[in-house]
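**Student:** In case it helps, Swiss-Prot gives these features for our protein:
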- Ile21 to Phe: Reduces channel activity (MUTAGEN)
- Ile21 to Tyr: Reduces the effect of small-molecule inhibitor (MUTAGEN)
- Ala39 to Ser: Abolishes the effect of small-molecule inhibitor (MUTAGEN)
- His51 to Phe: Impairs channel activity; when associated with F-22 (MUTAGEN)
Amino acid sequence: MENTSITIEFSSKFWPYFTLIHMITTIISLLIIISIMIAILNKLCEYNVFHNKTFELPRARVNT
């Protein structure tokens, strides 16, 4: 019966560290994936012909 109490005590001390490490690794991996996607999209925008014209609004001509 003493072995079960030792395993329960170990697991109760182990799980908060495990969840903390798991959260940190998931956040770091998501940041890495998002930065890679941003870099790929920037490279694709460099090869786009209409990249410089996307944010320009058409100007209306005023007839005088």
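Glycine too: its Cβ is placed from the backbone N, Cα and C atoms.
Where a substitution is noted, the model still shows the residue that was there originally.
Any idea what these are sitting next to in the structure?
**Tutor:** The Cβ of Ile21 (mutagenesis position) has no same-chain neighbour under 8 Å that is 6 or more residues away in sequence.
Counting every protein chain shown, 10 other Cβ atoms lie within 10 Å of the Cβ of Ala39 (mutagenesis position). Reduced to three states, the DSSP call for Ala39 (mutagenesis position) is helix.
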